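Presented below is the structure to which this report refers.
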Amino acid sequence: MGPPGNDSDFLLTTNGSHVPDHDVTEERDEAWVVGMAILMSVIVLAIVFGNVLVITAIAKFERLQTVTNYFITSLACADLVMGLAVVPFGASHILMKMWNFGNFWCEFWTSIDVLCVTASIETLCVIAVDRYIAITSPFKYQSLLTKNKARMVILMVWIVSGLTSFLPIQMHWYRATHQKAIDCYHKETCCDFFTNQAYAIASSIVSFYVPLVVMVFVYSRVFQVAKRQLQKIDKSEGRFHSPNLGQVEQDGRSGHGLRRSSKFCLKEHKALKTLGIIMGTFTLCWLPFFIVNIVHVIQDNLIPKEVYILLNWLGYVNSAFNPLIYCRSPDFRIAFQELLCLRRSSSKAYGNGYSSNSNGKTDYMGEASGCQLGQEKESERLCEDPPGTESFVNCQGTVPSLSLDSQGRNCSTNDSPL
């Protein structure tokens with residue numbers, strides 16, 4: 001089977017419809033079709049609505065236009081295409097128990113399916129590398145990976161995904177040679193994705209397993225560094241809260257800078273966890289299908305068709321999960337609230353991401369930590385002066401970010417992932 005496989009050669013039979021023996025059976029079949037149609041419609045709407053919201057938020061609010069969020073946009077585009085051009089036709093294939101759109105659209109639809117899943121996993125792999133660079137070279141990150149370079153990387157991801165999907169499918173390199181497959185290829189109402197063993201294994205390895213291994217390896221390194229930095233934060237805060245009052249007074253402002261640096265680090269670790277959840281969810285949703293994909297070409301009678309369809313749709317549902325995961329980020333959460341008119345804003349809104357909250361204070365989009373005007377104690381403010389070089393070194397190895405307070409001053413120094 002091809003990597004992201006469609007409802008494929010395990011789809012419900014296409015060579016005839018089942019004639020029920022009793023009216024009760026017929027009613028059950030009709031109820032099943034109606035129930036599945038409603039469920040699949042909800043899935044499609046969730047995928048389309050959620051990912052349109054993500055793309056719109058990043059396009060509208062400058063606060064979200066970071067290098068990593070460029071990759072998030074690419075991921076959302078892949079999910080959106082999945083929701084518009086793949087899932088609806090897959091639902092029709094199941095509910096109608098036959099393919100109604102001809103041979104050309106069958107192969108084109110299959111190519112889009114492979115394209116979207118390949119682009120998704122490769123984009124997640126790129127995000128992992130992006131975070132690795134941010135951790136190992138936090139002061140060189142902005143020069144190493146600019147927005148223009150990010151656009152080029154995204155373009156390359158989609159080109160490679162297109163070559164992996166459209167080229168072998170449209171050139172018929174994927175086709176099997178046994179009679180059942182040949183009959184399906186020539187039948188207008190059959191769109192079962194029969195593949196030869198070489199294509200099934202090679203495409204699964206290139207499109208899924210290799211990027212997955214790279215992603216897991218790189219991200220494990222990222223978390224190792226992040227864990228060490230959290231331990232440094234704990235030790236630093238332990239020294240700051242020492243019972244020796246003389247030491248605290250002696251440390252003075254340096255202790256305050258250390259605390260601000262620690263808060264910054266903890267915020268970025270939460271963003272790192274959000275990216276980890278996105279990658280983990282994608283893996284959990286698609287890995288079972290790709291395991292079955294390999295097993296099937298080795299032993300085609302081992303996996304029941306119902307299991308295959310279920311795992312395929314588990315992968316489809318992943319496209320609806322990511323917008324929900326992004327809600328962990330204050331940046332995205334506030335942007336979504338603005339777009340859905342769930343957050344009160346002043347009559348004067350700025351394209352750079354500023355908005356006024358219900359208290360009349362000006363927040364920078366996404367900074368839920370309190371970067372706002374007000375009479376706060378010096379020791380409790382996050383957004384005053386950027387952490388000094390000495391204190392920021394304690395945070396080296398975390399995800400760099402850029403955030404501003406209401407007066408436009410830097411709270412930190414680099415780009416923000418989420």
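The chain as shown is numbered from 1 upward.
For all residues, glycine too, the Cβ spot is worked out from N, Cα and C.
Here Swiss-Prot describes Asp79 to Ala as a published mutagenesis experiment; the accompanying note says: Small decrease in agonist binding. No effect on antagonist binding. Using a 10 Å Cβ-Cβ cutoff, Asp79 (mutagenesis position) registers 26 neighbours. Under the three-state DSSP scheme, Asp79 (mutagenesis position) falls in the helix class.
DSSP assigns Asp113 (mutagenesis position) to a helix. Swiss-Prot lists Asp113 to Ala among its mutagenesis entries, and the accompanying note reads: Drastic decrease in agonist and antagonist binding. Stimulates adenylyl cyclase activity.
Quoted from Swiss-Prot, the note on mutagenesis experiment Ser204 to Ala is: Decrease in catechol agonist binding. For Ser204 (mutagenesis position), the Cβ neighbour count at a 10 Å cut-off comes to 22, with all displayed protein chains included.
As a published mutagenesis entry, Ser207 to Ala appears in Swiss-Prot alongside the note: Decrease in catechol agonist binding. The local packing around Ser207 (mutagenesis position), expressed as other Cβ atoms within 10 Å of its Cβ over all shown chains, amounts to 26.
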At the level of the C-alpha atoms, what whole-angstrom distance separates Asp79 (mutagenesis position) and Asp113 (mutagenesis position)?
10
Between Ser207 (mutagenesis position) and Asp113 (mutagenesis position), the C-alpha gap once rounded to whole angstrom
12
Over all shown protein chains, what is the count of other CB atoms within 10 A of the CB belonging to Asp113 (mutagenesis position)?
30
